[in-house]
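Here the structure is laid out as structure tokens; the discussion comes afterwards.
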Amino acid sequence: MSSSAGSGHQPSQSRAIPTRTVAISDAAQLPHDYCTTPGGTLFSTTPGGTRIIYDRKFLLDRRNSPMAQTPPCHLPNIPGVTSPGTLIEDSKVEVNNLNNLNNHDRKHAVGDDAQFEMDI
């Protein structure tokens, strides 16, 4: 049997991927899950597999929206991060704890205890 490159197979024609631009007027229309490409482009996919790519101008416009300036709901209480004013008090307590630990470490001679145990 011999085969040749021209045995009835035609090379497929290349086609452009169909795209369309949809203007979104409300941030609530954005999906909840995003993905990124190695180049940093943000995109999302629909349940049907359609990829939605967000351009830079659109995302920069949304950065200054009132919704972007509002913290998310149901945020945990993290002192100094989500609740202001407690960072100074907590940092003083933390510094005192570090000083106590350093004083405790100085009481032991260097090399008394093994850093970790290893079974051979």
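Every residue, even glycine, has its Cβ placed from backbone N, Cα and C.
Since this is a predicted model, take the numbers as computed values, not measurements.
Using a 10 Å Cβ-Cβ cutoff, T37 (mutagenesis position) registers 9 neighbours. Looking at Swiss-Prot, the entry for mutagenesis of T37 to D or E says: Acidic residues do not mimic phosphorylation state. Does not induce folding of the intrinsically disordered protein; when associated with D-46 or E-46.
For the mutagenesis result G39 to V, the note given in Swiss-Prot is Abolishes folding of the intrinsically disordered protein without affecting greatly affinity for EIF4E even when the protein is fully phosphorylated; when associated with V-48.
In the three-state DSSP reading, T46 (mutagenesis position) counts as coil. Here the residue is the original one, but Swiss-Prot notes a mutagenesis experiment at this spot, T46 to D or E: Acidic residues do not mimic phosphorylation state. Does not induce folding of the intrinsically disordered protein; when associated with D-37 or E-37.
According to Swiss-Prot, the experimentally introduced change G48 to V is described as follows: Abolishes folding of the intrinsically disordered protein without affecting greatly affinity for EIF4E even when the protein is fully phosphorylated; when associated with V-39. All protein chains shown were included, and the count of other CB atoms within 10 Å of the CB of G48 (mutagenesis position) stands at 5.
Each residue contributes its Cα atom, and for T46 (mutagenesis position) and T37 (mutagenesis position) these two points are 17 Å apart.
For the recorded site, T37 (mutagenesis position), the DSSP three-state label reads coil.
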